[in-house]
Structure formats: structure tokens, C-alpha cells
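Novice: Let me give you the structure first, and then I'll get to my questions.
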Amino acid sequence: MDGHDSEDTKQSTADMTAFVQNLLQQMQTRFQTMSDSIITKIDDMGGRINELEQSINDLRAEMGVEGTPPPASKSGDEPKTPASSS
């Protein structure tokens with residue numbers, strides 16, 4: 001009877017190991033798919049940003065203001081230094 005219990009334990013351990021390996025493989029595949037999707041979306045957003053920047057520059061050139069800096073942000077992200085205000 002001990003030999004039979006030992007075989008059941010070994011089979012149960014093998015089944016659990018196979019289950020966990022399969023689960024980890026599925027998780028890896030899903031993670032890779034999501035990662036690829038995120039990278040693709042980030043690349044697309046980067047392309048759109050570049051297109052928007054080019055459109056803005058084209059519009060500014062048409063308006064004749066190409067040499068002027070863009071308006072300062074109102075959020076205070078760019079603090080003014082005394083040297084730049086004189």
C-alpha cells in the first residue's frame with residue numbers, strides 16, 4: 001500500500017508541476033502580447049506627436065513667427081531667471 005501511495009504522490013506532484021509550468025507559459029505569452037501592444041501604441045503616439053509638432057511648425061512658418069519662441073507655459077514649469085528678464 002505504501003508503494004501505491006508513493007506513486008499517487010509522485011503523479012500528483014508531476015501533475016501539479018505540469019499545471020504550474022503550463023500556467024506560467026500562458027502568463028508569459030499574455031504578458032508578451034500586452035507588452036508588444038503597449039510598445040506599438042507608444043510608437044504610434046510618438047509618431048502622432050511628431051506629426052503635430054510638424055503641423056505646428058508649418059502653421060507658425062505660414063504666420064511668419066518661426067523665429068519667436070513658443071509662449072511660456074502658465075503652470076510655472078519654466079521659472080524665469082534674473083538674467084533672462086533684463
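Any Cβ shown, glycine's included, is placed from N, Cα and C.
In case it helps, Swiss-Prot gives these features for our protein:
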type	residues	note
MUTAGEN	Ser35 to Ala	Dominantly expressed in the cytoplasm in normal conditions. Impaired translocation from the cytosol to the nucleus upon heat shock (HS)
MUTAGEN	Ile42 to Met	Expressed both in the cytoplasm and nucleus in normal conditions, but strongly reduced interaction with HSFA1A and HSFA1B; when associated with K-45
MUTAGEN	Met45 to Lys	Expressed both in the cytoplasm and nucleus in normal conditions, but strongly reduced interaction with HSFA1A and HSFA1B; when associated with M-42
MUTAGEN	Ile49 to Lys	Expressed both in the cytoplasm and nucleus in normal conditions, but strongly reduced interaction with HSFA1A and HSFA1B; when associated with K-52
MUTAGEN	Leu52 to Lys	Expressed both in the cytoplasm and nucleus in normal conditions, but strongly reduced interaction with HSFA1A and HSFA1B; when associated with K-49
Novice: Counting across all protein chains shown, how many other Cβ atoms sit within 10 Å of the Cβ of Ile42 (mutagenesis position)?
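Specialist: Counting Cβ neighbours of Ile42 (mutagenesis position) within 10 Å gives 10.
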Novice: Hey, does DSSP put Ile42 (mutagenesis position) in a helix, a strand, or just coil?
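Specialist: Note: Ile42 (mutagenesis position) is helical by DSSP.
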Novice: Nearest of the mutagenesis positions to Leu52 (mutagenesis position) by CA-CA distance, picking from Ser35, Ile42, Met45?
Specialist: Met45
Novice: Quick one: pull the CA-CA distance for Ile42 (mutagenesis position) versus Ser35 (mutagenesis position), whole Å only.
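Specialist: Between the alpha carbons of Ile42 (mutagenesis position) and Ser35 (mutagenesis position) there are 11 Å.
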Novice: I'd like the number of other C-beta atoms within 10 A of the C-beta of Ser35 (mutagenesis position), please.
Specialist: 10
